[in-house]
Amino acid sequence: MPNTAMKKKVLLMGKSGSGKTSMRSIIFANYIARDTRRLGATIDVEHSHVRFLGNLVLNLWDCGGQDTFMENYFTSQRDNIFRNVEVLIYVFDVESRELEKDMHYYQSCLEAILQNSPDAKIFCLVHKMDLVQEDQRDLIFKEREEDLRRLSRPLECACFRTSIWDETLYKAWSSIVYQLIPNVQQLEMNLRNFAQIIEADEVLLFERATFLVISHYQCKEQRDVHRFEKISNIIKQFKLSCSKLAASFQSMEVRNSNFAAFIDIFTSNTYVMVVMSDPSIPSAATLINIRNARKHFEKLERVDGPKHSLLMR
């Protein structure tokens, strides 16, 4: 019997012009940053269903941020908007001149969430950080984060700095979708087993359409803590370039005297990246190991997937 889809309601909210639709279009609709300039303002609520990892469907509510719409969300549409929410993503324009009003609307959202979906996870994105002078970004973000955490009580919120012009958008959205994957701990355990079996330094699992990182394993600390989202951004751009040439991205191998890295189609919904610090291991051996693990990870993607882990045969 085929698995039924598991729908997760995600609210995307924030003042008009804060950049909600632009980031949604980049992550889920394959826009590049410069093309988002032609997007118009969202009218009321735009619904979209994004299939993610096969059975998981993100029911994304992109809520227009004009004052009239915002007031309606908290009055006549309150129950409809805020009922059965899994995740609230609130986007703040870091250069907004109406910060007090932004915070007021955010707190109104939290009150409605507490009443209708008290278990929802809250994410705050301090957006358009590219407009802030580089030497001021850490300080400004830290101040905003402290304010948002204080205003969010008794709820917890996770804060991210974001920009459509760099990899920070992928870091934030990878963290968000990670919270929505039902069997993520089982996935991570099997990814760790897989990495240890093939003697890999790192293994990353990317969602196939968005190239968001959904799981990873590393056996030792690496110098660049932002490398995952950088890879997401680079490969997503490369995939889009391939599409413009009527070609599809299949796989990639990068190798030098210190390491070998492989990116390959893994399951019907994922790509895998394997990093080996022993470049003497033949490429063919690693690619065979990836191929042999595919069937097992295909089963894991189902909500009712197997409870056993990947072990050496």
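The count begins at 1 with the first shown residue.
Cβ coordinates come from backbone N, Cα and C, glycine included.
Where a substitution is noted, the model still shows the residue that was there originally.
Under a cutoff of 8 A between CB atoms, and with a sequence separation of 6+ in the same chain, the neighbours of I164 (GTP binding site) are G19, S22, M23, I26, A33, T36. Annotation comment: Swiss-Prot describes S16, G17, G19, K20, T21, S22, T36, T42, G65, H127, I164 as GTP binding site.
What Swiss-Prot records for G17, S18, G19, K20, T21, S22, T36, T42, H127, D130, L148, I164 is GDP binding site, and it gives experimental evidence as the kind of evidence. Just so you know, the Cβ of G17 (GDP binding site) picks up 14 other Cβ atoms within 10 Å once every protein chain is counted.
Quoted from Swiss-Prot, the note attached to the mutagenesis of T21 to N states: Reduced affinity for all nucleotides, but with preferential binding of GDP over GTP. Of all the Cβ atoms in the protein chains shown, 22 others lie within 10 Å of the Cβ of T21 (mutagenesis position).
In Swiss-Prot, the entry for mutagenesis A29 to F states: In RA3 mutant; abolished interaction with RPTOR without affecting GTP-binding; when associated with Y-35 and A-46. The structure shown retains the original residue. All protein chains included, A29 (mutagenesis position) registers 15 other Cβ atoms within 10 Å of its own Cβ. According to DSSP, A29 (mutagenesis position) is assigned to coil rather than to any helix or strand.
A mutagenesis experiment is reported in Swiss-Prot for this position, Y31 to A, and the note states: In RA1 mutant; abolished interaction with RPTOR without affecting GTP-binding. Does not affect interaction with TFE3 and TFEB. Taking Cβ-Cβ distances under 8 Å and a sequence separation of 6 or more, the neighbours of Y31 (mutagenesis position) in its chain are S22, S25.
Here Swiss-Prot notes a mutagenesis experiment, D35 to A, with the remark: In RA2 mutant; abolished interaction with RPTOR without affecting GTP-binding; when associated with A-46. Does not affect interaction with TFE3 and TFEB; when associated with A-46. Under the DSSP three-state reduction, D35 (mutagenesis position) is assigned to helix.
What Swiss-Prot notes for the published mutagenesis of D35 to Y is this: In RA3 mutant; abolished interaction with RPTOR without affecting GTP-binding; when associated with F-29 and A-46. A sphere of 10 angstroms centred on the C-beta of D35 (mutagenesis position) encloses 13 other C-beta atoms.
Here the residue is the original one, while Swiss-Prot reports the published mutagenesis Q66 to L with the comment Maintains GTP-bound state, leading to activate mTORC1.
Secondary structure at E71 (mutagenesis position), as computed by DSSP, is helix. Shown in sequence order, the list is empty: the chain has no residue 6+ apart in sequence with a C-beta less than 8 angstroms from the C-beta of E71 (mutagenesis position). Quoting Swiss-Prot on the mutagenesis of E71 to A: Abolished interaction with TFE3 and TFEB without affecting interaction with RPTOR.
Listed in Swiss-Prot as a mutagenesis experiment, E100 to A is described as follows: Abolished interaction with TFE3 and TFEB without affecting interaction with RPTOR. Secondary structure from DSSP puts E100 (mutagenesis position) in a helix. Other C-beta atoms found within 10 angstroms of the C-beta of E100 (mutagenesis position) number 8, with every protein chain shown included.
Remark: H104 (mutagenesis position) has no non-local neighbours by Cβ distance under 8 Å and separation of at least 6 in sequence. One mutagenesis experiment catalogued in Swiss-Prot, H104 to A, is accompanied by this note: Abolished interaction with TFE3 and TFEB without affecting interaction with RPTOR.
Classification of K142 (mutagenesis position) by DSSP places it within a helix. For the mutagenesis experiment K142 to R, the note given by Swiss-Prot reads: Prevents RRAGA ubiquitination and alters interaction and regulation by GATOR1; when associated with R-220, R-230 and R-244.
Around K220 (mutagenesis position), the same-chain residues at least 6 positions away in sequence with a Cβ under 8 Å from its Cβ are D201. Per Swiss-Prot, mutagenesis K220 to R is noted as: Prevents RRAGA ubiquitination and alters interaction and regulation by GATOR1; when associated with R-142, R-230 and R-244.
According to DSSP, K230 (mutagenesis position) is assigned to a helical segment. According to Swiss-Prot, the experimentally introduced change K230 to R is described as follows: Prevents RRAGA ubiquitination and alters interaction and regulation by GATOR1; when associated with RR-142, R-220 and R-244.
In Swiss-Prot, a mutagenesis experiment is listed as K244 to R, annotated with the note Prevents RRAGA ubiquitination and alters interaction and regulation by GATOR1; when associated with RR-142, R-220 and R-230. For K244 (mutagenesis position), no same-chain residue 6+ apart in sequence has a C-beta under 8 angstroms from its C-beta.
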Integer Å value for the Cα distance linking D35 (mutagenesis position) with A29 (mutagenesis position) is 11
Distance between T21 (mutagenesis position) and A29 (mutagenesis position) at the Cα atoms, whole Å?
10
So which of the recorded positions is most packed in, judged by how many other Cβ atoms lie within 10 Å of its Cβ, out of H127, K142, K230?
H127
Rounded to a whole number, how many Å is the Cα of E100 (mutagenesis position) away from the Cα of Q66 (mutagenesis position)?
15
